[in-house]
Amino acid sequence: MSNDPSAVSELPDKDSLDNGISNDNERAMGGNGDGGDGLRLPRTTGTLNVNALQKGTNAAHEAGGYKSMDPAKNAETTNDDDNNVVSLDDPIQFTRVSSSSVISGMSSSMSPHSNIDETKSLEAVTPNINTSNITPDHSADNTFSTINASESDHQFNDTLLSKLSLTDSTETIENNATVKHQQPVASSTVNSNKSSTDIRRATPVSTPVISKPSMTTTPRQINSASHSLSNPKHKQHKPKVKPSKPEAKSKPVSVKKSFPSKNPLKNSSPPKKQTEKSYYSSSSKKRKSGSNSGTLRMKDVFTSFVQNIKRNSQDDKRASSSSNNSSSSSITTALRISTPYNAKHIHHVGVDSKTGEYTGLPEEWEKLLTSSGISKREQQQNMQAVMDIVKFYQDVTETNGEDKMFKTFNTTTGLPGSPQVSTPPANSFNKFPPSTSDSHNYGSRTGTPMSNHVMSPTLNTDSSSANGKFIPSRPAPKPPSSASASAPIIKSPVMNSAANVSPLKQTHAPTTPNRTSPNRSSISRNATLKKEEQPLPPIPPTKSKTSPIISTAHTPQQVAQSPKAPAQETVTTPTSKPAQARSLSKELNEKKREERERRKKQLYAKLNEICSDGDPSTKYANLVKIGQGASGGVYTAYEIGTNVSVAIKQMNLEKQPKKELIINEILVMKGSKHPNIVNFIDSYVLKGDLWVIMEYMEGGSLTDVVTHCILTEGQIGAVCRETLSGLEFLHSKGVLHRDIKSDNILLSMEGDIKLTDFGFCAQINELNLKRTTMVGTPYWMAPEVVSRKEYGPKVDIWSLGIMIIEMIEGEPPYLNETPLRALYLIATNGTPKLKEPENLSSSLKKFLDWCLCVEPEDRASATELLHDEYITEIAEANSSLAPLVKLARLKKVAENMDADEDNDDDNDNEHINKTNNCDDNNDSKETVNLDVTEDDKQK
C-alpha cells in the first residue's frame with residue numbers, strides 16, 4: 001500500500017461516506033446503522049479464481065432475460081432486489097458493511113484458519129498461476145475493484161453468484177491497470193464492456209488461473225485503505241451508491257469516479273452489495289470442498305423459501321391485476337351496445353334449380369301438403385299457389401275472433417294530419433252481423449273515390465270514409481308499438497270528427513245522435529279504437545338496440561307513472577338479464593290480465609246498455625232446440641201473448657272469442673231493417689249467457705231445399721234475386737258478408753228469402769259436417785281470398801256463383817276434396833267447370849260466368865247483376881219456392897224419423913246382445929256348479 005500524501009489528501013471524508021453507504025446497507029441487509037464498528041473488523045485473506053472469470057462473464061451476459069419478481073417496481077431496481085434475496089442466504093451477513101470493509105462479512109463468520117484452509121484447497125486444485133495483469137502493489141485493492149465493477153451487471157442468476165463476483169473483480173483489475181498511467185482527471189468514465197474485453201484477451205480460456213497468496217489482502221492493508229478515505233477534500237467527488245438505470249438488455253453502466261495519477265486503486269469507491277458477492281464466491285467453493293455442508297444446506301432451503309415467497313407475491317399481483325383488467329373489461333362490455341345475439345334462422349325455403357321443387361319447407365307444411373292430396377306434380381306446377389294457400393290455411397285456422405272483426409268490415413282512412421290513424425287497424429269500421437265463420441274486410445286504405453250509387457247519402461258526414469269505402473283491401477298487419485305508445489286515440493279531435501254520429505254512452509268524445517246508418521260506422525269505430533288500447537308486446541328491434549341492457553318501450557302513461565324505471569334498467573349487467581326478462585314478462589302478463597279484466601267489464605257494461613232487462617224465459621215459451629251453431633244453440637219459441645214464432649240464439653259469453661263482434665252485430669241489426677235480412681227483435685243477458693231474439697224462418701235453410709229437391713232456372717233466379725237484394729243493402733252500408741252459402745240463406749213457408757249470419761244445423765249428416773269442418777267454408781271462397789290478395793265486396797258475388805252451382809248440382813265444387821286441396825284447386829283452376837253445362841240456358845250461363853270471373857275487376861257487382869236479363873226476365877216469384885220448402889221439410893221430417901227408428905233398433909239390438917251374453921254366462925256357471933256337485937257325490 002502506498003503512503004502518498006497527495007493521494008490521501010484527495011480522498012473523501014470517511015464518516016460522511018460511510019454514513020451514506022451504511023444507510024443503504026441497512027435497508028438491504030437489515031443493519032441498524034448505529035456506528036461504523038464494522039470498519040474496524042480484522043482483515044482476512046481472499047482468493048481469485050481467474051478461470052471462473054471468463055465463464056462467469058459469459059453466464060452473466062447470457063442471463064439477460066431475467067425479470068423482476070416484484071411487478072410494482074421498475075426494471076432498474078432488479079439488481080437491488082436480487083441482491084436482497086442473496087443477502088438473506090447467509091444470516092451472518094446482516095452486519096453493517098461499509099465501502100472500506102471489503103470482507104467484513106467473511107471475517108465475522110469465518111476464522112482465519114478456515115480462510116487459510118480454503119486457500120490451500122483452492123491452490124491444490126489449480127496450481128497454475130497467471131500474474132500477467134496483476135501486480136503486488138495492487139493486491140490490497142482487489143476486492144475494492146470487485147465492488148467497483150459489480151454495478152456493471154444488473155441482472156444475474158443465483159446459480160452464478162460465485163462466478164459473477166470473480167468476474168467483476170477481474171474486470172475492475174483490468175480497468176485499474178488501464179487507467180494506471182493516465183493523467184489525473186477530475187472524473188473519468190470507466191466502461192466495464194471494454195474491461196471485459198481486455199480481461200478476456202489477457203486470460204486464455206484454456207488456462208485455469210487462480211491467484212497466489214500475493215493477491216490476498218492483510219488486515220493492515222485494508223485498514224490503511226480505509227484510512228485513506230478519510231480525507232475530506234474530495235467530498236464533491238463522493239461516489240453515488242445508487243446504481244444507474246440499466247439500458248435495454250442489461251448494458252453495463254458507466255460509473256464516474258475520480259482517480260489519482262499514481263495509485264488509482266485507492267480511489268475505488270466500492271458500491272454496496274459487493275461484499276455479499278465476494279463472500280458467496282468463496283462459499284460456492286466451500287460447497288465443492290464439502291465444508292460447512294449443513295450450513296449451506298440450511299442456506300439453500302432458506303434461499304428457496306424466500307424466492308418462493310417472492311414468486312407467490314408476484315403471481316398474486318399478476319392474478320389481481322388480471323382480475324382487475326377482466327372486471328374492468330367486463331364492465332366495459334356490459335355498457336357496450338351489442339349487435340343482435342342468439343339469432344336463429346329456423347327455416348329457409350329455397351327452390352331447387354334442377355327439379356324446381358321447394359326445399360326446406362317446415363315439417364308442418366309438408367304434412368299438410370301430403371295429407372291434403374296435393375301431388376308433387378301439382379306442387380311443382382304451382383309452387384307459389386301452394387305457398388299462398390298453406391299460409392292462408394294457417395291464418396284461417398289459427399286466427400281468433402277478435403282479429404276476425406278487422407277482416408269483416410271495411411276500413412276508412414282518417415284525415416292526413418292525424419298521427420293516431422297511421423295504420424288500417426286504427427281506422428274506423430262499419431259493421432253488420434256477419435256469420436259465425438270468418439269474414440274479411442273490403443274497405444279502403446287509400447281513400448280513392450268509388451261510384452256513389454252504392455253508397456247511402458247519410459254516410460257523407462265523414463267524407464274520407466265515404467269516398468274510399470270500396471277500394472279492395474286486405475287487412476293490414478297489427479300496428480307497431482309506436483301506435484300503442486301514442487296518446488289515447490279515442491280522445492283525439494280527428495277521431496271525434498269521424499265518430500261524431502255515435503249514439504253510445506261509452507264514447508269518450510262528444511257525439512251527435514243520428515238515427516240513420518252512420519250509427520253503425522261510429523259504433524264499430526269505437527270498438528276498433530278500444531281494440532287499439534290493448535298493450536302490445538314489445539317489439540324485438542327496440543330490445544336489440546340496448547342489448548344486453550334490459551329496457552322496455554313504455555307508453556307515455558307508463559313513463560309518467562314510473563319516471564325512474566328507465567334509469568334503473570339501463571344500469572343492469574348481463575348477469576341480471578334472466579331476472580330482468582322474467583320480471584318483464586311477469587309485468588306484461590299482469591298488464592294483459594288487467595286489460596282483459598277491464599275489457600270484460602266494459603263488455604258487460606255495454607251489453608247491459610244495449611240489452612233489455614228481465615228474464616227471457618218469462619216472455620217466451622216452448623223452447624225447442626233445432627240446431628247447434630258455432631257460437632251456441634238455436635231454439636224456436638213462441639212469444640207469450642202474441643203467439644209469434646221466434647228464433648232464439650243462446651251464447652255463453654265466456655266461451656266466445658269474438659265478444660266485440662257480437663256486440664257490433666246486435667247494434668247494427670238494431671238500427672237496420674231490410675226484407676231480405678233476418679231482423680233482430682231483442683236481446684237479454686242472463687247468468688252469463690246472451691240471448692238474441694230474432695225473426696224465425698220456419699222453412700229452414702236453403703241447404704235443405706238443395707239436398708232434397710231439384711230447382712228450376714226460374715226458382716234459382718228467384719233465390720239469386722233475393723240474395724242480391726240483401727247483398728246490395730249490405731254493400732251500401734260498407735259491409736261484406738264473405739260467407740254467402742246455402743246454409744246462411746233462410747226461407748219461410750211462403751218462400752221468402754233472408755240472409756243470416758248463422759245457419760241451422762238440424763240436418764246432421766256427412767255433407768253438413770263437411771260444410772262446417774273449417775271456419776269460413778273454403779269451398780265458397782273467391783280466388784283472391786285464397787291467394788291472399790286484396791279483395792272487396794265482389795267476393796260475395798263469387799260466393800253467389802258457387803251457390804248457383806250448388807243449386808244446380810246439389811253441392812259446391814270440390815266438396816269431396818280436403819279443405820287444403822280445395823283451396824289449391826280454387827287458386828289454380830280459376831272458374832270451376834260444370835258437370836253438364838249443356839243443360840243450362842245461355843242466359844244462366846252468361847249470368848254464372850259473370851259471377852265467377854277470376855279477376856275481381858271483371859266480376860259484376862250486386863247492382864249490375866240485379867239488372868241482368870236472367871234476373872229481370874227468367875227469375876220467378878218467391879211463391880214458386882213455397883212447394884219446395886214444404887217438400888224439403890217433409891223429407892227432412894221423414895229422415896229424422898228414420899234416423900230415430902234406426903237408433904231405436906240399434907239400442908234394441910244392443911240390449912238383446914247384452915241379455916244374451918248374461919244368459920250365456922249364467923248357463924256356464926250352472927254347468928260348473930252341477931259338475932262340482934256330482935264330484936262331491938262320488939267322493
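Cβ coordinates are placed from backbone N, Cα and C, and glycine is handled just like the others.
Summarising the annotation, Swiss-Prot assigns domain 'CRIB' to 337-350. The helix, strand and coil residue counts that DSSP assigns across the domain 'CRIB' (337-350) are 0 helix, 1 strand, 13 coil.
The Cβ neighbour count for Ser338 (mutagenesis position), using a 10 Å radius and every protein chain shown, is 14. Here Swiss-Prot describes Ser338 to Ala as a published mutagenesis experiment; the accompanying note says: Reduces interaction with CDC42.
Take the CB of His345 (mutagenesis position) and look out to 10 A: across all protein chains shown you find 5 other CB atoms. Here the residue is the original one, but Swiss-Prot notes a mutagenesis experiment at this spot, His345 to Ala or Asp: Reduces interaction with CDC42.
Quoted from Swiss-Prot, the note on the mutagenesis of Pro475 to Gly is: Impairs interaction with BEM1; when associated with A-477.
Record note (Swiss-Prot) on the mutagenesis of Pro477 to Ala: Impairs interaction with BEM1; when associated with G-475.
As annotated by Swiss-Prot, domain 'Protein kinase' applies to 620-871.
As annotated by Swiss-Prot, ATP binding site applies to Ile626, Gly627, Gln628, Gly629, Ala630, Ser631, Gly632, Gly633, Val634, Lys649. Reduced to three states, the DSSP call for Gly632 (ATP binding site) is coil. Gly632 (ATP binding site) is surrounded by 22 other CB atoms, counting those within 10 A of its CB over all protein chains shown.
For Lys649 to Arg, Swiss-Prot lists a mutagenesis experiment annotated as follows: Impairs phosphorylation of STE11 and histone H2B and mating efficiency.
The number of other Cβ atoms within 10 Å of the Cβ belonging to Asp739 (active site, proton acceptor), over all protein chains shown, comes to 27. Secondary structure at Asp739 (active site, proton acceptor), as computed by DSSP, is coil. What Swiss-Prot records for Asp739 is active site, proton acceptor, and it gives sequence analysis as the kind of evidence.
In Swiss-Prot, a mutagenesis experiment is listed as Thr777 to Ala, annotated with the note Impairs autophosphorylation and mating efficiency.
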Note the mean pLDDT of the domain 'Protein kinase' (620-871), expressed as a whole number.
83
Could you state the CA-to-CA distance between Gln628 (ATP binding site) and Asp739 (active site, proton acceptor) to the nearest Å?
18
Given the recorded positions Ser338, His345, Lys649, Asp739, state which is nearest to Ile626 (ATP binding site) when distance is taken between Cα atoms.
Lys649
Around the Cβ of Gln628 (ATP binding site), how many other Cβ atoms lie within 10 Å? Please give the count over every shown protein chain.
14
Between Ile626, Val634, which of the binding-site residues has the fewest other CB atoms within 10 angstroms in the structure shown?
Ile626
Please report the distance from the Cα of Val634 (ATP binding site) to the Cα of His345 (mutagenesis position), rounded to the nearest angstrom.
48
I'd like the number of other C-beta atoms within 10 A of the C-beta of Lys649 (mutagenesis position), please.
22
Distance, Lys649 (mutagenesis position) to Ser338 (mutagenesis position) (CA atoms, angstrom):
57
